[in-house]
Amino acid sequence: MALTPSVCSISDVQGLQKDRTFHPSLWGDFFLTYQPPTAPKHAYMAERAEVLKEEVRKMVKSANEIQNILDLILTLQRLGLDNHYENEINELLSFVHDSDYDDKDLNLVSLRFYLLRKHGYDVSSDVFKCFQDKEGNFVVKDTKSLLSLYNAAHLRIHGEEVLDEAIIFTRGKLESVLDSLETTLADEVTLALQTPLFRRVRILETRNYIPIYEKEVARNEVILEFAKLNFNLLQLLYCEELKMITLWWKQLNVETNLSFIRDRIVEMHFWMTGACSEKKYSLTRTITTKMTAYITILDDIMDTHSTTEEAMLLAEAIYRCEENAAELLPEYMKDFYLYLLKTFDSVKHELGPNRSFRVFYLKELLKILVRGYSQEIKWRDEHYVPETIDEHLEVSKATVGAFQVACSSFVGMGDIITKEILDWLLSYPKLLKSMTTFVRLSNDIASTKREQTGGHHASTVQCYMMQHGTTIHDACEKIKELTEDTWKDMMKLYLTPTEQPKVIIQTVLDFARTAEFMYKKTDAFTFSHTIKDTIALLFVEPTLV
């Protein structure tokens, strides 16, 4: 494998690394001042939500017409209420799958396809072919059907040309009619064109959809009130978590000891909440936020700040994971490293005696990470650009951090996650390879201009430019095509029967959704001012009941 011309010189690398700074935290101690509602008020909210939940359950159980069933399930999903009725929804979808329906109604066909595929039914996309004319264009009479087809088509797998064609057709049509639509439908179309329904971060979809649903003429007031209370109760829990995590973060004293890193603890919790938003995943959010904090610190030390020698010493200490390894490290790394070991011990305590063995996997995940970082440092120092994207991804998909964060999320879950499942996850199965490839490619598109000037190893974008002699624009467009391919890969795996619990693939897909959100327009984690309003919407602004 021949060395290619350097992206930048070693002296440039070292100089830029030492001078690099990121903007400070946008949140500081904001969540330390959080005051929960009084106990009576919280109790009233919880009791009222419980009453409404059972009223909605009656609606779910009494639904018996295909269109009404589909509309109800979609509404509950978008409002973040579907997890309260999993068994009932599964029964209804089984009924829908086995029942006759009007296959000439494009809106119904699209919604049926969308919900069945979303729940793992491998239904055929051939149902859409009858809506095409001789030229291959779709015959669609109304915008609602157009939007339903657009959303359904994004649950495609490889080889489904009818869905590929549907996306191109519907996107063009929706863009052309957007300015003429009434407000509520225009809001829906705008959201869809930004991110199709299946790929949206679920808790953000809930927060965004509540005010849209409130404007709908056909809204159900009981469902609406329950959705608002359910979200507000979750928001209170998130704020409690943020208060504890901010206190934990302050003890690390990053402003003094690690002033060069990205101080993004609130954004980290936001990211983890996007992937694991349910009440029962509180411990999961806490563990994964802390793991993400350490991944960020390791990344910023090894990729941006340290010398090669310092980075290798840190890697060796991570491999050892023992207190006396701190003696190897430069002074600025020692406190962080010892705090990492302390965190492992505290997580053991939080997990309890029957699940404390899982901390072993957190340590192994960090070892895999720094092994990859070490290889990337070698590439950088040798001025090496991998000859193909595949060669690049063999290392870089493991260093984007998505593998570590996704796997660590399962450490905090219930007894459904066994040692055998954690061993399987650590073996890097196809599902995780597809997801981490997607995250790496998305990250590289968003970060490539910044990292071109920052003394980094070559990204997949630069690798493609070197391999094919293209411009940065053309390379980014090609990488975007590859991200679409990874979505198809993940969808195929989602539809493939497996012995693993459904929560595994659902969570992995949720991490892909959060990554798409974070890297959609820029690297929103690094430049977090771009998502400050969204974070406030999720954590600070309750819905008005």
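Even glycines carry a Cβ here, placed using N, Cα and C.
Copied from Swiss-Prot, the annotated features are:
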BINDING   Asp299, Asp303  Mg(2+) 1 binding site
BINDING   Asp299, Asp303  Mg(2+) 2 binding site
MUTAGEN   Tyr373 to Ser  Increased production of (E)-alpha-bergamotene and (E)-beta-farnesene
MUTAGEN   Val405 to Leu  Changed product specificity and production of mainly zingiberene
BINDING   Asn443, Ser447, Glu451  Mg(2+) 3 binding site
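If you take the Cα of Asp299 (Mg(2+) 1 binding site) and the Cα of Tyr373 (mutagenesis position), they are about 8 angstrom apart, rounded to a whole number. The recorded positions shown are Asp303, Tyr373, Val405; of these, the one with its CA atom nearest the CA of Ser447 (Mg(2+) 3 binding site) is Asp303.
If you check the recorded positions Asp303, Val405, Asn443 against Tyr373 (mutagenesis position), the ones with a Cα inside 10 Å of its Cα are Asp303. Across the structure, Asp303 (Mg(2+) 1 binding site) and Asn443 (Mg(2+) 3 binding site) are spaced 15 Å apart at their Cα atoms.
Set side by side, the binding-site residues Asn443, Ser447 differ in how many other CB atoms lie within 10 angstroms of their CB, and the most is found at Asn443. In the shown protein chains, 24 other C-beta atoms lie within 10 A of the C-beta of Tyr373 (mutagenesis position). Val405 (mutagenesis position) sits 15 Å from Asn443 (Mg(2+) 3 binding site), taking the Cα positions as reference. Under the three-state DSSP scheme, Tyr373 (mutagenesis position) falls in the helix class.
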